[in-house]
Amino acid sequence: MGSASEQRVTLTNADKVLYPATGTTKSDIFDYYAGVAEVMLGHIAGRPATRKRWPNGVDQPAFFEKQLALSAPPWLSRATVAHRSGTTTYPIIDSATGLAWIAQQAALEVHVPQWRFVAEPGSGELNPGPATRLVFDLDPGEGVMMAQLAEVARAVRDLLADIGLVTFPVTSGSKGLHLYTPLDEPVSSRGATVLAKRVAQRLEQAMPALVTSTMTKSLRAGKVFVDWSQNSGSKTTIAPYSLRGRTHPTVAAPRTWAELDDPALRQLSYDEVLTRIARDGDLLERLDADAPVADRLTRYRRMRDASKTPEPIPTAKPVTGDGNTFVIQEHHARRPHYDFRLECDGVLVSWAVPKNLPDNTSVNHLAIHTEDHPLEYATFEGAIPSGEYGAGKVIIWDSGTYDTEKFHDDPHTGEVIVNLHGGRISGRYALIRTNGDRWLAHRLKNQKDQKVFEFDNLAPMLATHGTVAGLKASQWAFEGKWDGYRLLVEADHGAVRLRSRSGRDVTAEYPQLRALAEDLADHHVVLDGEAVVLDSSGVPSFSQMQNRGRDTRVEFWAFDLLYLDGRALLGTRYQDRRKLLETLANATSLTVPELLPGDGAQAFACSRKHGWEGVIAKRRDSRYQPGRRCASWVKDKHWNTQEVVIGGWRAGEGGRSSGVGSLLMGIPGPGGLQFAGRVGTGLSERELANLKEMLAPLHTDESPFDVPLPARDAKGITYVKPALVAEVRYSEWTPEGRLRQSSWRGLRPDKKPSEVVRE
């Protein structure tokens, strides 16, 4: 079979509308499956793919297709399964081009089992293997809402956690939720089914009013059916990232557990999923970590004879890595050209560039995408004999390392942006696929000259909420989470500017930090960090930060370096930015707190011991992504906090009867604020008086909440425009979406209402 590099799929009827309600075309579907290939393939590779096709659109009849048609392209991987009624040959989708073929077939849905094919020793014949994961399909009965599904999902997660298994949630794209659990050791499909059934039955016993494990539909009204049967070797489940053939183009979308706590949880559309992937990557990355990887050197080997050419021809499959070397080789072949190669995932991704990379931004040069080369080729120089592929002399013209801004080298949506650091050539380059294997190479302006890094437009990178206990120090660095205000700082040879997380210039609000200008007078830097006020124990205090005066000692604790003396560092790995930051601190009086010791669990314990707010874990290889909340940064706090928007207030009783007694809290949603309860605990008399003064000009007769408030909460309320952001502590979210046992922490003038999301 041909390698993925040789495969070609021609899209026909590109403008055919497959989702009439949204006008989504076949071309849109083609682009979607090309866009999700990198994250989806690991979850379907090695598994037989059953397709559900809507050739005439979702408003017309569909049909399931298991048997691979004789007209299918020969390069598609395939294997045969014996059924009672005969044998069926299934396609195995293990390449981006295979997914493109799926789209060309208008096979909107891809269904796979929980087992993979395994090769028989000796013969190499593929046969069904053991299950590598569990799946639970949470199917809502009549009247069941998403919040109830999420409640059951958390119960399943907790049961599996008791036996040492981790669970990942997926909104199905239809009505329900899917839960996936990777198995440390594969088990038979029968064994997986037995385990899943026991979990479902145990859940039914614990939650009889909400859960059923029985397939009888008449028993499902008002309950969640925990379908365990899809672990059977003969059954399939809609694959993660697959489209659904419904009225709208929804997707079986991986979610975070924090999202399942959101009462507004809903199914996601394909365009939303693409945005999430660009921001967060694959949320199911740990589900199929052992997925089979295609040998990317198959085509390279087939084009060469080791007995006739001095080129390196390794026999082993390449091992995926995170190296970042590049090489440009001058190739005196029949048509002289330069070969540009970038190390990626264990191979050298390669282009033949007739005129070499351009040396200015005003021209584009043609680049032909060629077969992947082995890493050993990066040091190859020599003469390829006449009559052999690529005959001619090869000389290394330049080599070095590169930073990645974007790397999509698939045959359909290719775009690569890198920053080269070589001896003869340096700078930012983009390679963009135009048609087939034809790409354009373009030199970009240096990132420091781009608008994206203008300090006034820079937004801080944000962390996702999660647990750090299972994270290892070999891959993650652990910082303390400080109880202060996030600041971006620009110090430029004696001048300093400060910006809040929301983008406000707050230089005048922190006269105590003017000393940074003198400390960093020899440099032009942009720093990310936290402004803190320490209590008598030397611990950052949020309340003292809130009530600081001009004479209060405010410190700036830096934890990231984004720009240094003419070089933008956004595309540089965290561990390298950290080294530069520590070097800068050693040469100045800049405060850079030390990293926490050990793995995640030890770091979290250290943070608790010192009375800090929590821990921020950062992948050592992560790049800085301005304004994005990314899974490569994880925050884990010792107590629950939530930012809220104030939507109204109620007068107090007794000594508070003339002023504010409690505040109405909300979380911004599409139709207004989603009511999150009231808070009065923790407010001092001084704060109450200040709040009354601040809220007076915001008075409105219209409720800012998306639905009418319950009578007990609406009584005696004065509504205000949703302009002020505050932070509260709480014990838990109730099923109704209220904060239980909330207590006031303070206003957050550094935050905009539009930034507030449910944690």
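Backbone N, Cα and C define each Cβ position, glycine as well.
DSSP assigns ARG53 (mutagenesis position) to a strand in the three-state reduction. ARG53 to Ala appears in Swiss-Prot as a mutagenesis experiment; the accompanying note says: On substrate with 5'-phosphate, 1 base pair (bp) complementarity and 1 nucleotide (nt) gap, greatly reduced DNA-binding and gap-filling. Barely detectable activity on substrate with high complementarity and 3'-overhang (in Pol domain).
In Swiss-Prot, a mutagenesis experiment is listed as PHE64 to Ala, annotated with the note On substrate with 5'-phosphate, 1 bp complementarity and 1 nt gap, greatly reduced DNA-binding and gap-filling. Barely detectable activity on substrate with high complementarity and 3'-overhang (in Pol domain). When other Cβ atoms within 10 Å of the Cβ of PHE64 (mutagenesis position) are tallied across all protein chains shown, the result is 12. Under the three-state DSSP scheme, PHE64 (mutagenesis position) falls in the strand class.
The feature Mn(2+) 1 binding site is assigned by Swiss-Prot to ASP137, ASP139, with experimental evidence given as support. The Cβ of ASP139 (Mn(2+) 1 binding site) has LYS175, GLY176, ARG220, VAL224, PHE225, ASP227 as same-chain neighbours under 8 Å, each 6 or more residues away in sequence.
According to Swiss-Prot, the mutagenesis experiment ARG220 to Ala carries this note: Binds DNA, no gap-filling (in Pol domain). According to its DSSP assignment, ARG220 (mutagenesis position) is coil.
Experimental mutagenesis is annotated in Swiss-Prot for GLN230 to Ala, with the remark: Wild-type filling on single nt gaps, impaired gap filling on more complicated templates (in Pol domain). Residues near GLN230 (mutagenesis position) in space but far in sequence (CB under 8 A, at least 6 apart, same chain), listed by position: GLN114, VAL135, ASP137, THR236, THR237.
According to Swiss-Prot, the mutagenesis experiment LYS235 to Ala carries the annotation: Wild-type filling on single nt gaps, impaired gap filling on more complicated templates (in Pol domain). Long-range Cβ proximity for LYS235 (mutagenesis position), meaning a same-chain Cβ under 8 A and a gap of 6 or more residues, is found for PRO113, SER229.
Listed in sequence order, ILE328, GLN329, HIS331, SER350, TRP351, ALA352, VAL353, THR370, VAL394 are the same-chain residues at least 6 apart in sequence whose CB falls under 8 Å from the CB of ASP339 (Mn(2+) 3 binding site). Sequence annotations record features per position, and here Swiss-Prot assigns Mn(2+) 3 binding site to HIS331, HIS337, ASP339 based on similarity to another entry.
Quoted from Swiss-Prot, the note on the mutagenesis of HIS373 to Ala is: Loss of exonuclease, no DNA repair. The local packing around HIS373 (mutagenesis position), expressed as other Cβ atoms within 10 Å of its Cβ over all shown chains, amounts to 24. In the three-state DSSP assignment, the secondary structure recorded for HIS373 (mutagenesis position) is strand.
For the recorded site, LYS481 (mutagenesis position), the DSSP three-state label reads strand. A mutagenesis experiment is reported in Swiss-Prot for this position, LYS481 to Ala, and the note states: Loss of adenyltransferase activity, no N6-AMP-lysine formation and loss of ligase activity. No effect on phosphodiester bond formation on pre-adenylated nicked DNA, or on DNA polymerase.
If you take the C-beta of LYS481 (mutagenesis position) and look for same-chain residues 6 or more apart in sequence within under 8 angstroms, you find SER607, TRP612, GLU613, GLY614, VAL615, ILE616, LYS635, ASP636, LYS637. Per Swiss-Prot, the feature active site, N6-AMP-lysine intermediate maps to LYS481; the stated evidence is experimental evidence.
If you look up Swiss-Prot, you'll see ASP483, GLU613 marked as Mn(2+) 4 binding site, on the strength of a curator's inference.
Secondary structure at GLU530 (mutagenesis position), taken from DSSP and collapsed to helix, strand or coil, is strand. Residues near GLU530 (mutagenesis position) in space but far in sequence (CB under 8 A, at least 6 apart, same chain), listed by position: TRP482, GLY484, TYR485, ARG486, LEU487, PRO540, PHE556, TRP557, PHE559. Listed in Swiss-Prot as a mutagenesis experiment, GLU530 to Ala is described as follows: No ligase of singly nicked dsDNA activity, no N6-AMP-lysine intermediate formed, no phosphodiester bond formation on pre-adenylated nicked DNA, no effect on DNA polymerase.
Taken residue by residue with DSSP, LYS635 (mutagenesis position) is part of a strand. Mutagenesis annotation in Swiss-Prot: LYS635 to Ala, described as 20% ligase activity for singly nicked dsDNA, normal N6-AMP-lysine intermediate formed, no effect on phosphodiester bond formation, no effect on DNA polymerase; the structure shown retains the original residue.
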Cβ within 8 Å of the mean position of the Cβ atoms of HIS331, HIS337, ASP339: remaining residues of the chain near Mn(2+) 3: GLN329, GLU330, ALA333, PRO336, TYR338, ALA352, VAL353, VAL394
Proximal residue to HIS337 (Mn(2+) 3 binding site) among mutagenesis positions ARG53, PHE64, HIS373 (C-alpha distance): HIS373
Pairwise CA distance, PHE64 (mutagenesis position) versus ARG53 (mutagenesis position), rounded so that it is a whole Å: 6
Residues near ARG53 (mutagenesis position) in space but at least six apart in sequence (CB under 8 A): ALA62, PHE63, PHE64, GLU65, GLN105, ALA106, ALA107, LEU108
Inter-residue C-alpha distance, ASP483 (Mn(2+) 4 binding site) and HIS373 (mutagenesis position) (nearest angstrom): 50
